[in-house]
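Comments concern the structure below.
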Amino acid sequence: MAATTAAVVAEEDTELRDLLVQTLENSGVLNRIKAELRAAVFLALEEQEKVENKTPLVNENLKKFLNTKDGRLVASLVAEFLQFFNLDFTLAVFHPETSTIQGLEGRENLAQDLGIIEAEGTVGGPLLLEVIRRCQQKEKGPASVEGALDLSDGHPPSKSPEGKSSANSTPSKIPRYKGQGKKKTIGQKPGDKKTSSETSQSEPSVSLSESKSKSSLHSLAHETRIASFLSSSAVDARDSSALCPDGDDVEGDSFFDDPIPKPEKTYGWRAEPRKQVGGLASLSDKPHLRSGLSSLAGAPSLTDPESKRGSTVLKDLKLVGEKIGSLGLGTGEDEDYADDFNSASHRSEKSELSIGEEIEEDLSMGVEDGNTSDKLDDLTQDLTVSQLSDVADYLEDVA
């Protein structure tokens, strides 16, 4: 009975399966399922080929660099920097990507390899910072670092036979002459490192004495040039005044550009009483004038036919006197020769005396003298060389 029921159930399942397949084929669902299954099988086969031929995630350049000693040292410094500041997330990426999960050196081994000595229990910062500091110190002052290493050995500095330090000593800030450095290296070997405290104390005094002597020589030469310039200018002024007494040449000289001091009392011509004659101590570097026409003292008297010629000469002399009076070429009793070299006029006011007036007076007295054609030429030259008398022959107040 059980066998018959099992056979009935099997027949029913077969009929149900056939009916289901026929229904799915008629609706197209079965064909679509078969196509999707075939596509999934092909995709699975393609993905399997890609996974097998896929290149591993390895950086060849980094791998070659880490195989060297310096490369592992750099990677260890970076890892120590991240560990010092507890950058755990960055370390989680750094180690897998560089394939350095194991094999990097610790802080103590790194400090020993780099020659960094740390006191126990004192950690100032990452080792990478100490490496950068040492590089900066070497760039700034290699000489000072070498001196510190020499002093750390505990050996006292040796001295040369002359007691002078070698070229490795600290340079002095006081300027020295070029020849001093050459004298300093005499009798020393190039490889010796010698210093001397006595030399460092004596060198500033020697350089100071040399600078003082140089400055004194410079000032002496400067004073000599000034004295020669002043003497040459005085000689040129005398020559120009003796050769060219007229006012046209005098006006071009900057010596007469100083303002003329106004006197309290002035004197002028008898024919032109309103015209003032200014005084100027411009002839202070010339000899004193004692007489206006001393050169005509013993000249022979003029003849009557030549009196007309003398009057013509008188007019010319008046014109010359007017030019001289307009320039104010007067002298006083006391002359200060130092005033010629001062830019500011510190000249004291002195009594004025017109040279042109004295020319007219002396000429009127000597009109009847002898032939003065040659004497009158000497007259213009004597005006700048001779000195006026202390007492004037004629004075007239100006209204």
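Heads up, the Cβ atoms here are built off N, Cα and C, so glycines get one too.
Beyond the domain 'LisH' (70-102), the same-chain residues lying 6 or more positions past its ends with a Cβ under 8 Å from any Cβ of the stretch are 58-59, 62-63, 110, 113, 125-128, 131. Residues annotated as domain 'LisH' in Swiss-Prot: 70-102.
In the shown protein chains, 11 other C-beta atoms lie within 10 A of the C-beta of L20 (variant position). Looking at Swiss-Prot, you'll find the natural variant L20 to R noted as follows: In strain: C57BL/6J.
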